[in-house]
Amino acid sequence: MAHVVILGAGTGGMPAAYEMKEALGSGHEVTLISANDYFQFVPSNPWVGVGWKERDDIAFPIRHYVERKGIHFIAQSAEQIDAEAQNITLADGNTVHYDYLMIATGPKLAFENVPGSDPHEGPVQSICTVDHAERAFAEYQALLREPGPIVIGAMAGASCFGPAYEYAMIVASDLKKRGMRDKIPSFTFITSEPYIGHLGIQGVGDSKGILTKGLKEEGIEAYTNCKVTKVEDNKMYVTQVDEKGETIKEMVLPVKFGMMIPAFKGVPAVAGVEGLCNPGGFVLVDEHQRSKKYANIFAAGIAIAIPPVETTPVPTGAPKTGYMIESMVSAAVHNIKADLEGRKGEQTMGTWNAVCFADMGDRGAAFIALPQLKPRKVDVFAYGRWVHLAKVAFEKYFIRKMKMGVSEPFYEKVLFKMMGITRLKEEDTHRKAS
């Protein structure tokens, strides 16, 4: 009997645990380890940040749901991974031995890159976790009591730009509903992207035109090619550069309320494993999600290293979105199962297809990129009220999946396949490893 450990219980790790247990059955043991004892649906955090959703709407305790599927659950943070001995040391000092390890930890938020940008230090908030989103809402309520300048956007090195656009548009929409939009003296969007709608992936469809128009309609002044150097005394210090990376403007923006997506790094326990990660702490994997150094370690989601799609004047990263992450998870599960069944030569690849819904207040933006990284076979970006409704429905659907203990229900698989969207490169399912 082999012991497979999933490290991390987010939108990658929790589906991975369910899918792994379903694939391996009772003949092998599956353990899920998470620093949190609850699951949170991170894509809904922008709503929490303005009070449109509460914590209990998007988060729930993990243990009951995974243990009834025969998955062992440990609510402890991993402090160290000994890849040679195949042991994980937990925060309480206990160790867990594994035969196979799948890393799905998500990121460490690199607030230290920009002095004063930590939500606990000043006016700039984060919505990367539900805890941060709740704090952002508390600060937003303070803004409503005493209006002032708003700055929202993404830091240099950020890779998850969608939520920045979402939150900016949602805040603008909420202010209008409250009759307070005209009380905000300035509303600024600051991004490290070379142009609006780049999204870290050279844009999708007409994302540039649609998002530029959306920000303009809301009266939000946008600046691209920007890096925030520090936040101090309710001021944000920003440097804007040209196409060659040369400084063209230094700005000091007043900020009563802000939200900036930080750059990501790998979590310390993972980043500290010799030869496992790149300098940023992200796991170096091959096209089958397997570590390039350790054959029994796999990784999926934000935890893996994906090079930027292009060199930009201000550093930007490539995002790892929901369906793309599920694609990675499915490939890793297939390959671990093949190993355990003595079929180590058979390798499966994920498609890395991306389907994303972003709420923009009373409207929304959706994109389908097959695959997410260019060159693409499908490249569509759409905008309208239907996307807002679709995201509301998807949140409820995904949370229900996680409570039911199913990674990919058959009807989801059939429906997506009819649309030409699959998790795995089926033609490579039995591809022989070179």
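Cβ from N, Cα, C; glycine included.
Quick look at what Swiss-Prot lists:
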type     : residues                                                                            : note
ACT_SITE : Cys160                                                                              : active site, cysteine persulfide intermediate
ACT_SITE : Cys356                                                                              : active site, cysteine persulfide intermediate
BINDING  : Gly8, Ala9, Gly10, Thr11, Gly12, Ser34, Ala35, Ser77, Ala78, Ile302, Gly322, Lys391 : FAD binding site
MUTAGEN  : Ser126 to Ala                                                                       : No effect on FAD reduction. Strongly reduced activity with decylubiquinone
MUTAGEN  : Cys128 to Ala                                                                       : No effect on FAD reduction. Strongly reduced activity with decylubiquinone
MUTAGEN  : Cys128 to Ser                                                                       : No effect on FAD reduction. Abolishes activity with decylubiquinone
MUTAGEN  : His132 to Ala                                                                       : No effect on FAD reduction. Reduced activity with decylubiquinone
MUTAGEN  : Cys160 to Ala                                                                       : Strongly reduces FAD reduction. Abolishes activity with decylubiquinone
MUTAGEN  : His198 to Ala                                                                       : No effect on FAD reduction. Reduced activity with decylubiquinone
MUTAGEN  : Cys356 to Ala                                                                       : Complete loss of enzyme activity. Abolishes enzyme FAD reduction. Abolishes activity with decylubiquinone
Pairwise CA distance, Cys128 (mutagenesis position) versus Cys160 (mutagenesis position), rounded so that it is a whole Å: 10
By Cα-Cα distance, the member of binding-site residues Gly8, Gly10, Gly12, Ala35, Gly322 nearest Cys160 (mutagenesis position): Gly322
For Cys356 (mutagenesis position), the number of other Cβ atoms found within 10 Å of its own Cβ: 23
Residue among mutagenesis positions Ser126, His132, His198, Cys356 with Cα closest to the Cα of Ala78 (FAD binding site): His132
Other C-beta atoms that fall within 10 angstroms of the C-beta of Ala78 (FAD binding site): 24
His132 (mutagenesis position) and Gly10 (FAD binding site), distance between Cα atoms, whole Å: 16
Spatial neighbour of Gly12 (FAD binding site) that is closest, considering only the mutagenesis positions Ser126, His132, His198, Cys356 and their CA atoms: Cys356
Integer Å distance between the CA atoms belonging to Gly8 (FAD binding site) and His132 (mutagenesis position): 18
Chain-internal residues, separated by at least six, CB under 8 A from Gly322 (FAD binding site): Thr11, Pro43, Val355, Cys356, Phe398
DSSP-derived class (H/G/I helix, E/B strand, else coil) of Ala78 (FAD binding site): strand
Per DSSP, three-state class assigned to Cys356 (mutagenesis position): strand
Cβ packing number for Gly12 (FAD binding site), 10 Å threshold: 28
